[in-house]
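To start, the structure itself, in structure tokens.
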Amino acid sequence: MTQSNLLPKTFRTKSGKEISIALGTGTKWKQAQTINDVSTELVDNILLGLKLGFRHIDTAEAYNTQKEVGEALKRTDVPREDIWVTTKYSPGWGSIKAYSKSPSDSIDKALAQLGVDYVDLFLIHSPFFTTEQTHGYTLEQAWEALVEAKKAGKVREIGISNAAIPHLEKLFAASPSPEYYPVVNQIEFHPFLQNQSKNIVRFCQEHGILVEAFSPLAPLARVETNALAETLKRLAEKYKKTEAQVLLRYTLQRGILPVTTSSKESRLKESLNLFDFELTDEEVNEINKIGDANPYRAFFHEQFKDL
């Protein structure tokens, strides 16, 4: 089902706070940089995004782009209170251990690199880690550290990325009260992967957890043979939009908040210009059906094999 028509430009977390489409600052921005360099290209891109109307910036410890976000926050004319900043604790991956000695250290490092007194949303980047990778922290203990940071005012909201239902249930159990349940689960979502793990979107939406989508444009950017090509072309022509705008609008109408990025000003503008048209229920269902028949997963292949 789609959400109601005339979608607002912002969603709300279950605590009532407004959150809008995110400008991502993922690792592609630092591939040509050494770890201590600051990418002026990324700083300029964030400043451009803010100028065009983005009010949500998504970064992460693992991206190594918090310094760039901090520099942009320092230079922009947009008041800090009008910008939603999301970042993430990296608990380690494969042979790579967590960058910080603890989740609390990760939060303090984020505040310092971002140059802010608080972060609007702090996520655990992945639930797939061992205590050896995290210097001794289980998922529940990492969550307890986020709870304490929220109590201390260092973070306003807390959540997770790439969580399946069993992970979320662990976080519920580790929370002192529903006030400290995760408010966001950021997952890979696009027509070819409508549930990163079994029934995750419905579960989140039934429990007041906002689903954010990374890689919402995967059918255009990552898939070699796009089974949606004809459908997207037809809908783009019908609504006088780009195929990317059709996909982002589809994501919104599924009740999911996209995280997107581009180095091109025209595409950044397009990503914000999604609210003057609406796909019909039949069109959304057509995209759903074709997507389900052509599954594609870009990330976490092994981790979700049994989830």
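Going from the start of the chain as shown, residues are counted 1 onward.
Cβ atoms here come from the backbone N, Cα and C positions, even for glycine.
Per Swiss-Prot, active site, proton donor is recorded for TYR63 (among others). All protein chains considered, the CB of TYR63 (active site, proton donor) has 22 other CB atoms within 10 Å. When secondary structure is read from DSSP and collapsed to three states, TYR63 (active site, proton donor) falls in the coil class.
Counted within 10 Å of its Cβ, the other Cβ atoms near HIS125 (mutagenesis position) come to 23, all protein chains included. Per Swiss-Prot, active site, proton donor is recorded for HIS125 (among others), and the stated evidence type is a curator's inference.
Summarising the annotation, Swiss-Prot assigns NADPH binding site to 26-28, ASP58, SER161, GLN186, SER215, LEU217, ARG222, 260-264, ARG267 and lists experimental evidence as the type of evidence. Under 8 Å, Cβ to Cβ, and six or more positions away along its own chain, SER161 (NADPH binding site) finds LYS88, LEU123, ILE124, HIS125, SER126, ASN185, GLN186, ILE187, PHE214.
For the published mutagenesis THR27 to Ala, Swiss-Prot gives the following note: Decreased catalytic activity to 5.7% of wild-type.
Long-range Cβ contacts of ASP58 (mutagenesis position) within its own chain (separation 6+, distance under 8 Å): ALA22, LEU23, GLY24, THR25, THR86, THR87, VAL259. In the three-state DSSP classification, ASP58 (mutagenesis position) falls within a strand. For the mutagenesis experiment ASP58 to Ala, the note given by Swiss-Prot reads: Decreased catalytic activity to 4.8% of wild-type.
When other Cβ atoms within 10 Å of the Cβ of LYS88 (mutagenesis position) are tallied across all protein chains shown, the result is 25. Where Swiss-Prot documents LYS88 to Ala as a mutagenesis experiment, the accompanying text is: Loss of catalytic activity.
Quoting Swiss-Prot on the mutagenesis of HIS125 to Ala: Decreased catalytic activity to 1.5% of wild-type.
All protein chains included, PHE299 (mutagenesis position) registers 16 other Cβ atoms within 10 Å of its own Cβ. For the mutagenesis of PHE299 to Ala, Swiss-Prot gives this note: Decreased catalytic activity to 19.1% of wild-type. The structure shown keeps the original residue.
There are 17 other Cβ atoms within 10 Å of the Cβ belonging to PHE300 (mutagenesis position). Taken residue by residue with DSSP, PHE300 (mutagenesis position) is part of neither helix nor strand, so it is coil. PHE300 to Ala appears in Swiss-Prot as a mutagenesis experiment; the accompanying note says: Decreased catalytic activity to 17.8% of wild-type.
Within 10 Å of PHE299 (mutagenesis position), counting C-alpha to C-alpha distances, fall none of the recorded positions GLY26, LYS28, TYR63, THR261, ARG267.
Long-range neighbours of THR261 (NADPH binding site) (same chain, six or more residues apart, CB within less than 8 Å of its CB): LEU23, GLY24, THR25, GLY26, LYS28.
Using TYR63 (active site, proton donor) as the reference Cα, a 10 A cut-off selects none from the recorded positions SER215, ARG222, SER263, ARG267, PHE300. Around ARG222 (NADPH binding site), the same-chain residues at least 6 positions away in sequence with a Cβ under 8 Å from its Cβ are SER215, TYR296, ALA298. Distance between Cα atoms for SER263 (NADPH binding site) and PHE300 (mutagenesis position): 26 Å, as a whole number. Under a cutoff of 8 A between CB atoms, and with a sequence separation of 6+ in the same chain, the neighbours of ARG267 (NADPH binding site) are ALA244.
Note on the binding-site residues SER215, SER263: the fewest other CB atoms within 10 A surround the CB of SER263.
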